Amino acid sequence: MTTQYGFFIDSSRCTGCKTCELACKDYKDLTPEVSFRRIYEYAGGDWQEDNGVWHQNVFAYYLSISCNHCEDPACTKVCPSGAMHKREDGFVVVDEDVCIGCRYCHMACPYGAPQYNETKGHMTKCDGCYDRVAEGKKPICVESCPLRALDFGPIDELRKKHGDLAAVAPLPRAHFTKPNIVIKPNANSRPTGDTTGYLANPKEV
């Protein structure tokens, strides 16, 4: 492998506007039921009593997540046709001419990245906009973010600059697939496995 690319996700800046998601859908000409990049809204809170006075303790934050082009992708391990594979540049892609649409990859991926396209009759997924990257550009989701909450580049450089945090609630623990992402947590971020909050928009992700 030459260079492993990855995404930087700044949850402290993300407002959940979904511009990245819509830009991706437009650029990739996706059908309504398919979204390669999705916005997770994690929320929670309760009431706390202080000397007879009750106060709210509510929180919410957003995470913009697509395929994480994992170091150890679960999707490629279960693909019976070999359609799902990891390229030399680290991008995990699906060969749509080879895919048989069994959906095993979707069931295996803890991030739900591979998605079935009803119109095409097979799986589709984020390919990291490798065509744009080859031209020296960044993925369309990164360039469209109005708050600059996303970045992209060689994962080693991103980790050197931003650290190596790759999981907060509601994401799974990073050791399962070793995702090539770096997260700057929101001030309200909870650790993976947290039970004080919940995924507020399950139908959207």
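Yeah, the Cβs are placed from backbone N, Cα and C, and that goes for glycine too.
Here the original residues are kept at every noted site.
Summarising the annotation, Swiss-Prot assigns [4Fe-4S] cluster 3 binding site to Cys67, Cys70, Cys75, Cys109. According to DSSP, Cys70 ([4Fe-4S] cluster 3 binding site) sits in a coil region rather than a helix or strand.
Taking all protein chains in view, 16 other C-beta atoms sit within 10 angstroms of the C-beta of Cys102 (mutagenesis position). Summarising the annotation, Swiss-Prot assigns [4Fe-4S] cluster 4 binding site to Cys79, Cys99, Cys102, Cys105.
Cβ atoms under 8 Å from those of the domain '4Fe-4S ferredoxin-type 2' (59-89) belong to residues 1-7, 9, 11, 14-16, 20-21, 24, 36-45, 95-96, 98-100, 102, 104-111, 113-114, 122-123, 125-128, 130, 133, 141, 145, 149-150, 166, 168, 171, 176-181, 183, 186, 188-189, 197, 200, 205 of the same chain, restricted to positions at least 6 beyond its ends. According to Swiss-Prot, the domain '4Fe-4S ferredoxin-type 2' annotation covers 59-89, on the basis of sequence analysis.
Sequence-distant contacts of the domain '4Fe-4S ferredoxin-type 3' (90-119), counting only residues of its own chain at least 6 positions beyond either end whose CB sits under 8 Å from a CB of the stretch, comprise 1, 3-6, 30-31, 33-36, 38, 65-70, 73-84, 125-128, 130, 155, 171-172, 176-177, 179-180, 205. According to Swiss-Prot, the domain '4Fe-4S ferredoxin-type 3' annotation covers 90-119.
Quoted from Swiss-Prot for the published mutagenesis Cys102 to Phe, Ser, Trp or Tyr: Loss of electron transfer from menaquinol to DMSO.
Take the Cα of Cys109 ([4Fe-4S] cluster 3 binding site) and measure to each of the recorded positions Cys79, Cys99, Cys102: the nearest one is Cys79. Shown in sequence order, Asn68, His69, Pro73, Ala74, Thr76, Val92, Cys105, Ala108, Tyr111, Ala113, Pro114, Lys125, Thr177 are the same-chain residues outside Cys67, Cys70, Cys75, Cys109 whose Cβ sits within 8 Å of the Cβ centre of the [4Fe-4S] cluster 3 site. Between Cys102 (mutagenesis position) and Cys75 ([4Fe-4S] cluster 3 binding site), the C-alpha separation comes to 12 Å. A sphere of 10 angstroms centred on the C-beta of Cys67 ([4Fe-4S] cluster 3 binding site) encloses 27 other C-beta atoms.
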